[in-house]
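What follows is a set of notes on a single structure, which appears directly below.
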Amino acid sequence: MTIEEVSGETPPSTPPSSSTPSPSSSTTNAAPLGSSVIPIVNKLQDIFAQLGSQSTIALPQVVVVGSQSSGKSSVLEALVGRDFLPRGNDICTRRPLVLQLLQTKSRANGGSDDEWGEFRHLPETRFYDFSEIRREIEAETNRLVGENKGVADTQIRLKISSPNVLNITLVDLPGITKVPVGDQPSDIEARIRTMILSYIKQDTCLILAVTPANTDLANSDALQIASIVDPDGHRTIGVITKLDIMDKGTDARKLLLGNVVPLRLGYVGVVNRCQEDILLNRTVKEALLAEEKFFRSHPVYHGLADRLGVPQLAKKLNQILVQHIKVLLPDLKSRISNALVATAKEHQSYGELTESRAGQGALLLNFLSKYCEAYSSLLEGKSEEMSTSELSGGARIHYIFQSIFVKSLEEVDPCEDLTDDDIRTAIQNATGPRSALFVPDVPFEVLVRRQISRLLDPSLQCARFIFEELIKISHRCMMNELQRFPVLRKRMDEVIGDFLREGLEPSEAMIGDIIDMEMDYINTSHPNFIGGTKAVEAAMHQVKSSRIPHPVARPKDTVEPDRTSSSTSQVKSRSFLGRQANGIVTDQGVVSADAEKAQPAANASDTRWGIPSIFRGGDTRAVTKDSLLNKPFSEAVEDMSHNLSMIYLKEPPAVLRPTETHSEQEAVEIQITKLLLRSYYDIVRKNIEDSVPKAIMHFLVNHTKRELHNVFIKKLYRENLFEEMLQEPDEIAVKRKRTQETLHVLQQAYRTLDELPLEADSVSAGMSKHQELLTSSKYSTSSSYSASPSTTRRSRRAGDQHQNGYGF
């Protein structure tokens, strides 16, 4: 059976016969399966080949893999029907060969010019002599990798047009070798495996795994490397070669049925030309006849007709590839469309070269205007490139105001750093040498001003945070576009940095003025201020609730003093102590009011209030005026009396502090002061939380939005700076050229896909057929490899397979 029989019908005048059709049977004009789909993909491959390794679009293709001398080249030549590949005992395929088989119509004269080959590196040359094609492959390989068995991953692209082939595209890769020869590196096996994996790892790739029948299939290099990327065997087709040289008594039936290593797409067995056939110049067509004769003479292979022979392999590859392409077409078109949009956008960012001054001025003005618009859009949250994964632009400014600045101020307790002794000291210092009947205003104002001044640093820090955010926003604007002009980018960064610093100064000055205004006028008439009466009531309540009374045990022989006398004594004592430096004492000690209560009432009535009363001792007696006037005694008595009247004071220390113990009245005064501080601090804090963001927005943020464009025009729009600022680095010119080429290729590819006829657009049908292929049981048909009428009809009706699925 020949390829011609598979691809078309015999003339109607030829009746069905049980004899084998002759190899010269002509093809009909019926379009073979995938007559338009595969050529379109071939055209896409040629288009994307212009980009070389830069292409990121993976196209559907069939990749041939196998170990060295496994028969890959023989299979490819059998599919073409001509000798055209380099041959030898050593490695022959040293560069990937992309082989596009294109079926053409047979000419009436049947001349030798019906078949020809074209290399992509020689687009204007047609090779009608296939031996010349072999020599060109060898020459092109040697031009790149030398003549001493080196390998490379640069493709050789060959298109063969012939009426005797089916539309198939295959990629022949170097065979897997174990031992380096010639100038091959020591890691030649790893390099070849890496090259193979780079092709077959794509889901768009079908794998044609070639394994000789005289080796163990479980140890097949081709199947092993295919299983790495296709472990389930969904896109791997097995080819068993050299069936004619298996040991006597053995056959490949179990292998072909998939009983050893199952593959979803099945196996095909073929017979290769031996070295003797090549030496005797036997043609491929003669080898196909010999292959057919071999399978006829082996009854073990009867019933496996659809799994035997090169013609069946060609038909199977054609059908699987067509349906594979149809399944992938929607995604392929989508990927090309997305790549086209992305490349067009990138190319647009590089712009066009402008050499005239007028053009340069217009270009610069356009850049400055777009930059200011992008800057404002980021601040206002209207940018199209706004991130969805994090806060950016103006949202970060709002976060700094509310979640950092305001929250930090609200967490501050104005009395946190003030102890009760600090407040008591401030109160006593404010009274001077006098005793205060009420809590004085001065200590409250001093303490509240001190707390207000603490708000200056966080307010200035907030302004600095906003300044840094504005700098970050300026760096994010038009990042890709300004990569084209690094000098302009640098100048713009300098201008906007200086401009923002100029806006930061009045912002900080205004913040300082706001704090100064709050400190200069303490408005105790504010409606939200707690006020004196409420503060006293709250303080009394807090003091009473915090103190638990403890009864004092009195001695049994102590006479309870008169309540009126005791009360009067307490008032006098308090008044006196108030007059004595407001209760500030040194280490001499203080006589408390309780000590006065312990004195008898008679002594209290006879004793005068004065300095001696502070230092009451156990043996000390009061010296009256009459005793001083009585002088009947001797001089010694007078000296003793004089000495008794002398009171020596210790000098006060350098640092004076209030006493550690304080009265209930002092506790109330401290609580009142704290309440007043907290109440007024809350008022000022709210004012600062409102005024500081307003000052920053006015003097820094909004001022930048309003005036940035004018500043750019003033600083940068100068004719003598045009050429310097619009100078491009060399890499930009290279990128512009590369993206322009890529854009042209993608546009060609997109137009090529639009040329697909209705056959290629039947995606749903193609997908269903592809699923049918994966689950088909037709691989196990019982028809024999013979010239039975049923087999002949199936061969002749290959053109109907387009409508009836795969029909293997």
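Glycine is treated like the rest: Cβ placed from N, Cα and C.
It should be emphasised that the depicted structure is a prediction, and the values quoted were computed from it without experimental measurement.
Features of the protein shown, as given by Swiss-Prot:
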DOMAIN    56-330  domain 'Dynamin-type G'
BINDING   66-73, 172-176, 241-244  GTP binding site
MUTAGEN   R82 to H  In drp3a-1; elongated mitochondria
MUTAGEN   A209 to T  In drp3a-2; elongated mitochondria
DOMAIN    670-761  domain 'GED'
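Here the features listed in Swiss-Prot are placed on the structure.
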| residue | record | contacts (Cβ under 8 Å, 6+ apart) |
| --- | --- | --- |
| G66 | GTP binding site | K72, G175, I176, A209, V210, T211, D221, A222 |
| R82 | mutagenesis position | E115, F130, I160, S162, V284 |
| L173 | GTP binding site | V63, V64, V65, T93, P96, I192, M195, I196, Y199 |
| L243 | GTP binding site | A213, A252, G269, V270, V271, F294 |
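For the recorded positions I176, A209, the ranking by surrounding Cβ atoms (within 10 Å, all protein chains) places A209 first. Of all the binding-site residues listed (S69, K72), S69 has the fewest other CB atoms within 10 A of its CB. Using DSSP to sort the residues of the domain 'GED' (670-761) gives these counts of helix, strand and coil: 83 helix, 0 strand, 9 coil. L243 (GTP binding site) carries a helical DSSP state (H, G or I).
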